[in-house]
Amino acid sequence: MLPSASRERPGYRAGVAAPDLLDPKSAAQNSKPRLSFSTKPTVLASRVESDTTINVMKWKTVSTIFLVVVLYLIIGATVFKALEQPHEISQRTTIVIQKQTFISQHSCVNSTELDELIQQIVAAINAGIIPLGNTSNQISHWDLGSSFFFAGTVITTIGFGNISPRTEGGKIFCIIYALLGIPLFGFLLAGVGDQLGTIFGKGIAKVEDTFIKWNVSQTKIRIISTIIFILFGCVLFVALPAIIFKHIEGWSALDAIYFVVITLTTIGFGDYVAGGSDIEYLDFYKPVVWFWILVGLAYFAAVLSMIGDWLRVISKKTKEEVGEFRAHAAEWTANVTAEFKETRRRLSVEIYDKFQRATSIKRKLSAELAGNHNQELTPCRRTLSVNHLTSERDVLPPLLKTESIYLNGLTPHCAGEEIAVIENIK
């Protein structure tokens, strides 16, 4: 039952249903790919409604995707092994030769003392200290700017790994800080993604309006606007920061782009970190880098959201096309079945008409034959019927069999005349 307010409001027509949001056709018309997270308030449905609307991925589909991911991992492992293992073997051989050369040139140092020194150097590097030159002049990795940058890498889940807490208090605080900060940063990332997507959406809408005036198809407009959005974002959040990092950090162009992509995808290997070199940086350098990470992650979130919307639209269109194909197939089957039934009915009618016509002709011929019998065969003497009296039947002479022919109760000598009459009628 509809509420009374909905029945009484002007312009409401009874019997007109609202568009079905679950219908693939209406969903494909109303849902456009957006460039950000949903800005509409979330409405929690009841348990019954959620059970009917949520589509759970089948185990067969999950297993297929799992196998695809495992295959992708095997391919990646094979490629990385082929590219990186020869370099690793070369470096290992080189360091062994250098150690032997150093010991041979410095007889006062034995191999045990050299190994202990190398272990201390490795521990210092793992702690974030670069043991080169005069370590007393090195900048601390735990000053306010560096600590701010580290806290940012914790809540963004990047975790470069170049520095990490070494004390028990630092580890405990890092655990609590991450559990509280990651959800908080998620809300911030969603809000920034919405605003960034709105800005880009308005720009793309203007571009689409321009192309519409040029009578360009909607599909081409959508493809062109998407390419423009991605290219503009790549220039603003990938190419330009890579140029800046190349200039400040002294990296190559490939290393700078590598750092940008690894950072904005939250992989964060830690082999390249902005502000991690043994040079003097400005105080606001690392906080600015973190804010760039925030906006860049929001951009990537907007791109991923747009791709997800596009995939949903494509899926709905595919379901719609499959539904239309099934409808056409069902319609074709129904038409073929109806045509077959109609053909069978027509054949039955024609056969029945021919049968009726043949029956009518047979009856007519039988009637004519009976009339001719009465006119032409009266001289012949017929045998008595079963209704004749016994006295009358006894008066007649007994019937003689002539080649076993007894036609219409005629005596045998009239059978030849009867056959001749039938031949004349035919």
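Placement of Cβ uses the backbone N, Cα and C atoms for every residue, glycine included.
This is the original sequence, none of the listed changes applied.
Copied from Swiss-Prot, the annotated features are:
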BINDING   T157, I158, T266, I267  K(+) 1 binding site
BINDING   T157, T266  K(+) 4 binding site
BINDING   I158, G159, I267, G268  K(+) 2 binding site
BINDING   G159, F160, G268, F269  K(+) 3 binding site
MUTAGEN   S348 to D  Phosphomimetic mutant which causes switch to voltage-dependent outward rectifier channel activity
MUTAGEN   S348 to A  Mimics non-phosphorylated state and has no effect on leak channel activity
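Location within the structure of each feature annotated in Swiss-Prot.
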residue	record	Cβ contacts under 8 Å, 6 or more apart
T157	K(+) 1 binding site	I182, T266
I158	K(+) 1 binding site	T263, T266, I267, G268, I293
G159	K(+) 2 binding site	T153, G268, G270
F160	K(+) 3 binding site	T153, G268, F269, G270, V273, G276
S348	mutagenesis position	none
For this session: For T157 (K(+) 1 binding site), just give me the three-state DSSP call.
Result: coil
For this session: Within 10 Å of the Cβ of I267 (K(+) 1 binding site), how many other Cβ atoms can you find? Include all protein chains, please.
Result: 12
Exercise. Since the record lists G268, F269 as binding-site residues, which of them has the fewest other Cβ atoms within 10 Å of its Cβ?
Worked result: F269
For this session: Take the Cβ of T266 (K(+) 1 binding site) and count every other Cβ within 10 Å, whichever protein chain it belongs to.
Result: 14
Exercise. Reduced to three states, what secondary structure does DSSP give S348 (mutagenesis position)?
Worked result: helix
Seminar exercise, completed: Same-chain neighbours of the K(+) 1 site, Cβ within 8 Å of the mean position of the Cβ atoms of T157, I158, T266, I267 and not counting those residues, run in sequence order as T153, T156, G159, T263, T265, G268
Problem set entry | Extra residues within 8 Å (Cβ to Cβ centroid of G159, F160, G268, F269), K(+) 3 | T153, I158, G161, N162, I262, T263, I267, G270, V273
Exercise. In the same chain, which residues outside the set I158, G159, I267, G268 have their CB within 8 A of the centroid of the CB atoms that define the K(+) 2 site?
Worked result: T153, T156, T157, F160, G161, I262, T263, T266, F269, G270
For this session: Based on DSSP, name the secondary structure state of T266 (K(+) 1 binding site): helix, strand or coil.
Result: coil
